[in-house]
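Undergrad: Below you'll find the structure I mean.
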Amino acid sequence: MSVLVGLHGEAGSGKDTVAKLIIDWCNDTYPTCLSRRYSFAKPVYELASVILGVTPEFLGERRGKEIDQWFTVTQSQLERARDVWFKYGIDKFEDFSYVWPIFEEKYLNPQQLISENKEDGLYSLFISPRKMLQLVGTELGRQLVHERIWLIILEQSIAKDDPDVAVITDVRFPNEGELLRETNHLDMDSLLVNVVPAEQKFTIKSDHPSESGIPAKYITHELVNKFDGINNLKLEVYNFCDLELEPLVG
């Protein structure tokens with residue numbers, strides 16, 4: 001039976017590391033098992049990175065993710081963003097050329113837009129990578145396009161791959177929890193794990209809706225990250241997988 005494993009938790013709680021360890025467990029325990037890692041935010045990272053003219057990896061670097069910095073937005077970058085829009089089928093819900101000016105005026109102007117005089121440069125934007133990701137994911141995608149846009153894209157991706165184990169690293173919104181536990185159309189068993197840091201000093205606080213949590217009724221398990229070394233975390237994750245995941249996969 002195929003299994004959908006969702007990970008929930010505050011920013012900085014270690015969800016990505018836990019996801020990697022679950023995939024490692026799958027490879028170690030069931031070498032022929034097809035296990036894949038997924039993220040609701042993958043198209044968000046791709047869109048935000050081309051808009052800002054950087055790589056998705058740059059936006060994901062924790063050391064600079066919270067720091068406001070200057071980015072130059074160019075016409076060619078917006079054209080590439082439109083290509084990403086088409087790549088993920090977002091144009092089936094809203095046209096990029098219609099939605100972008102609304103988003104730009106309502107949400108980017110407050111982030112200190114300064115007009116550029118350089119050729120092809122439209123303006124400079126002073127913003128942190130995390131804030132840009134939040135705006136693209138929630139205000140642009142969920143509010144201006146469709147509340148379920150990132151869920152729809154992820155469901156299509158999982159259905160296409162047809163993995164034995166799909167690990168979703170970033171379950172943040174109530175309808176994402178609902179997708180895993182109540183309304184998924186993928187014919188997969190599901191677990192939703194809350195990754196909890198033993199000490200709150202490791203997490204990153206935010207009042208953005210994407211960090212407000214999901215209803216407890218969707219959470220099936222809790223895994224405590226003590227931040228006491230990768231080997232200890234591996235033991236915790238492997239023990240969890242032996243007890244909870246193996247009966248569903250085996």
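Just so it is clear, glycine is given a Cβ too, placed from its N, Cα and C backbone atoms.
Feature table excerpt (Swiss-Prot):
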BINDING   Gly14, Asp16, Thr17  ATP binding site
BINDING   Val44, Lys65, Arg130, Gly137, Thr138, Trp150, Asp170, Arg172, Glu176, Ser210  dGMP binding site
MUTAGEN   Ser13 to Ala  About 5-50% loss of enzyme activity depending on the substrate
MUTAGEN   Asp16 to Asn  About 5-50% loss of enzyme activity depending on the substrate
MUTAGEN   Thr17 to Ser  About 5-50% loss of enzyme activity depending on the substrate
MUTAGEN   Thr17 to Asn  About 75-95% loss of enzyme activity depending on the substrate
MUTAGEN   Arg130 to Lys  Complete loss of enzyme activity
MUTAGEN   Lys131 to Glu  Almost no loss of enzyme activity
MUTAGEN   Gln134 to Ala  About 75-95% loss of enzyme activity depending on the substrate
MUTAGEN   Gly137 to Ala  Almost complete loss of enzyme activity
MUTAGEN   Thr138 to Ala  About 75-95% loss of enzyme activity depending on the substrate
MUTAGEN   Trp150 to Ala or Phe  No loss of enzyme activity
MUTAGEN   Asp170 to Asn  Complete loss of enzyme activity
MUTAGEN   Arg172 to Ile  Complete loss of enzyme activity
MUTAGEN   Glu176 to Gln  Almost complete loss of enzyme activity
Undergrad: Counting across all protein chains shown, how many other Cβ atoms sit within 10 Å of the Cβ of Gln134 (mutagenesis position)?
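TA: The answer is 24 other Cβ atoms.
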Undergrad: Can you name the mutagenesis positions among Ser13, Gln134, Trp150, Asp170 whose CA is within 10 A of the CA of Val44 (dGMP binding site)?
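TA: Of everything listed, what lies within 10 Å of Val44 (dGMP binding site) (Cα to Cα) is Gln134, Trp150.
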Undergrad: Give me the count of other Cβ atoms within 10 A of the Cβ belonging to Ser13 (mutagenesis position).
TA: 23
Undergrad: Among the mutagenesis positions Thr17, Gly137, Glu176, report those whose Cα falls within 10 Å of that of Trp150 (mutagenesis position); none is a fine answer.
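TA: Within 10 Å of Trp150 (mutagenesis position): Gly137, Glu176.
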Undergrad: What is the interatomic distance between the Cα atoms of Lys131 (mutagenesis position) and Gly137 (mutagenesis position), given in whole Å?
TA: 10
Undergrad: Around the ATP site (Gly14, Asp16, Thr17), what further same-chain residues have their C-beta within 8 angstroms of the site's C-beta centre?
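TA: Once Gly14, Asp16, Thr17 are set aside, the remaining close residues are Ser13, Lys15, Val18, Ala19, Lys20, Val195, Asn225.
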Undergrad: What is the Cβ neighbour count of Asp16 (mutagenesis position) at a 10 Å cut-off, with all protein chains included?
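TA: A 10 Å sphere around the Cβ of Asp16 (mutagenesis position) contains 16 other Cβ atoms.
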Undergrad: Compile a sequence-ordered list of residues in the same chain as Glu176 (mutagenesis position), six or more apart from it, whose Cβ lies below 8 A from its Cβ; state 'none' when nothing qualifies.
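TA: For Glu176 (mutagenesis position), the qualifying residues are Gly6, Phe40, Leu151, Ile214.
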Undergrad: Name the one residue among Arg130, Gln134, Gly137, Thr138, Arg172 whose Cα is closest in three-dimensional space to that of Asp16 (mutagenesis position); these are the mutagenesis positions.
TA: Arg172
Undergrad: Just the number: how many Å between the Cα atoms of Thr138 (mutagenesis position) and Thr17 (mutagenesis position)?
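TA: Counting only the Cα atoms, the answer is 24 Å.
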